Amino acid sequence: MAEEVYDGAIGIDLGTTYSCVAVYEGTNVEIIANEQGNFTTPSFVSFTENERLIGEAAKNQAAMNPANTIFDVKRLIGRRFDDPTVKKDMESWPFKVVDDNGNPKVEVQYLGQTHTFSPQEISAMVLTKMKEIAETKLGKKVEKAVITVPAYFNDNQRQATKDAGAIAGLNVLRIINEPTAAAIAYGLGSGKSDKERNVLIYDLGGGTFDVSLLNIQGGVFTVKATAGDTHLGGQDFDTNLLEYCKKEFTRKTKKDLSGDARALRRLRTACERAKRTLSSGAQTTIEIDSLFDGEDFNIQITRARFEDLNAKAFAGTLEPVAQVLKDAGIEKHQVDEIVLVGGSTRIPRIQKLLSEFFDGKKLEKSINPDEAVAYGAAVQAGILSGKATSADTSDLLLLDVVPLSLGVAMEGNIFAPVVPRGQTVPTIKKRTFTTVADNQQTVQFPVYQGERVNCEDNTLLGEFTLAPIPPMKAGEPVLEVVFEVDVNGILKVTATEKTSGRSANITIANSVGKLSTDEIEKMISDAEKFKSKDEAFSKRFEAKQQLESYISRVEEIISDPTLSLKLKRGQKDKIEQALSEAMAQLEIEDSTADELKKKELALKRLVTKAMASR
């Protein structure tokens, strides 16, 4: 690869099921195709005895290697092992998730050994793949990127995504919210207008769901409110159809395939395909030969059946829509445009429900739902790296918001919000607290994110201690807590005791699900090692193929009476000896590419010498 470094930055939509990469130069955004010519790449990583596969290659062999093929990692990133959604997902995942001090990690067999990887490392592998797709197109090394996350991601999930970027060797210029990125794609693509518009972005992807209401005027994109579910998407619709098919299989055959990971993977793939077909057709057939225990499976699925199986999930997507309107303080009729983003918005029933919610309003489908988020990320990347020269982007300004309130726990585990949800970022907010006991010299500050009164119902982001503070009567010390949220939506908290001036702070980076600088550096070095192992395997495979091909040609020469006559006297034995050595080298499992090439070269020299005119 060319060592010249690209002076711009790329935009990456790191999706639950598929990822997409784009670049913005001058006045054009280009969505970059992978080596198969597809504009989206599966967010899959697979491990085998010999190599690591990422993207299309990983997904294509998932049924053959279910326990070592990782997907849905976006549903693990920044979460605790004991998170109820993690527990629920583990029931349907064919790969193993283990508890590492409260952090979930995936366990796989790779290169003949057991390895565990954090969600950040797996995400980094997908990001590396997207980076390489861009590098192939640009012919230069890429070092900078803007990465998107669901608007409803909490602080832990945002920081973990930023860490994944660092492990992939990327300087993450900005983390931006997916619906905001899609709004940029829509706002620029629909021709910039100075007319003020209220635009609702309905973003339903493979694993996450966001609704954002933006006010767009000229180049200013102001997020008024956001809501969503970081655990709802196409994967869940597939799962509901899968569960139905499992029951039907058991009803027809009296056999239970629940424990067979390969059968489940094949069935899930068929269900995903059926779901896509039903977006345009009224019915489809799922047909799988010898699905389990020699039994074939054949079932007809109508669109009505699929809609019925997912009725609750589909209807549930309207709750965040209502929430966003309420938070933004606007009525349905004040929404000018409703923009569909994410592959799952192709489902006709979802479109119908959303249109009916807005009293039959026409939905906006002018942007590609799979590519819009990467498009917007690329525009932001172009602006931040100085590559965007278009008049459309010269005055582009993004004003995003905090999706969930941030605060601390008070006595009785009551949540005290400091930064309310919907607050524009970046922001700094202060709140004053005091002590609850006489002569108290230590104060704990557990930091939470959420909307519930009881802190246990919110997400613990981390905690820190302010000590020692001067002994005083309860209620006398003045403890000022400052919350700073940066443009990436990442939080830093500082507490100061005003009389002594003593302070303590935390950039939420050491709690569960977070990585220390040392851990990130180790993961970067591991990622480099795995990359070099991948490259060595590819080179070895190529050298092996070339040697095998050349051996076949030489065998043809010495076994063909006419051709063998052209060999110099006494040379045939030497060639046969070299052939034996080359074949022996092929049998050695850990032969390097260099060793294989040397055998090929030695054989070529002998043949060339023997074929020389006498």
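Cβ coordinates come from backbone N, Cα and C, glycine included.
So, quick note: what you're seeing has the original residues, none of the substitutions.
Annotation note: THR16 (ATP binding site) sits in a coil segment as assigned by DSSP. Taken from Swiss-Prot, the feature ATP binding site covers 16-18, LYS74, 206-208, 272-279, GLY343.
Looking at Swiss-Prot, the entry for mutagenesis of THR208 to Ala says: Reduces ATPase activity. Shown in sequence order, THR16, LYS74, PRO150, TYR152, GLU178, GLY228, ASP229, THR230, HIS231, LEU232, GLY233 are the residues of the chain, 6+ apart in sequence, with a C-beta less than 8 angstroms from the C-beta of THR208 (mutagenesis position).
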The one of ARG273, LYS275 whose CB sees the fewest other CB atoms within 10 Å, among these binding-site residues: ARG273
For the binding-site residues THR16, THR277, SER279, the one whose C-beta sees the most other C-beta atoms within 10 angstroms: THR16
Proximal but sequence-remote residues of the same chain as GLY206 (ATP binding site) (Cβ under 8 Å, at least 6 apart): GLY15, THR16, THR17, TYR18, GLY233, GLY234, GLN235, GLY342, GLY343, SER344
